Amino acid sequence: INLKALAALAKKIL
């Protein structure tokens, strides 16, 4: 998992 994917997941969760 890369930073872009992590950022996208965080945006979905938050």
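Backbone N, Cα and C define each Cβ position, glycine as well.
None of the noted substitutions appears here; every position holds its original residue.
Long-range neighbours of LEU6 (mutagenesis position) (same chain, six or more residues apart, CB within less than 8 Å of its CB): none. Listed in Swiss-Prot as a mutagenesis experiment, LEU6 to Trp is described as follows: Moderate decrease in mast cell degranulating activity, and no change in antimicrobial activity.
Quoting Swiss-Prot on the mutagenesis of LEU6 to Lys: Loss of antimicrobial and mast cell degranulating activities. Mastoparan-17; loss of antimicrobial and mast cell degranulating activity; when associated with Leu-13. Secondary structure at LEU6 (mutagenesis position), as computed by DSSP, is helix.
According to Swiss-Prot, the experimentally introduced change LEU6 to Ile is described as follows: Important decrease in mast cell degranulating activity and no change in antimicrobial activity (S.aureus).
As a published mutagenesis entry, ILE13 to Leu appears in Swiss-Prot alongside the note: No change in antimicrobial and mast cell degranulating activities. Mastoparan-17; loss of antimicrobial and mast cell degranulating activity; when associated with Lys-6. For ILE13 (mutagenesis position), no same-chain residue that is 6 or more apart in sequence has a Cβ closer than 8 Å to its Cβ.
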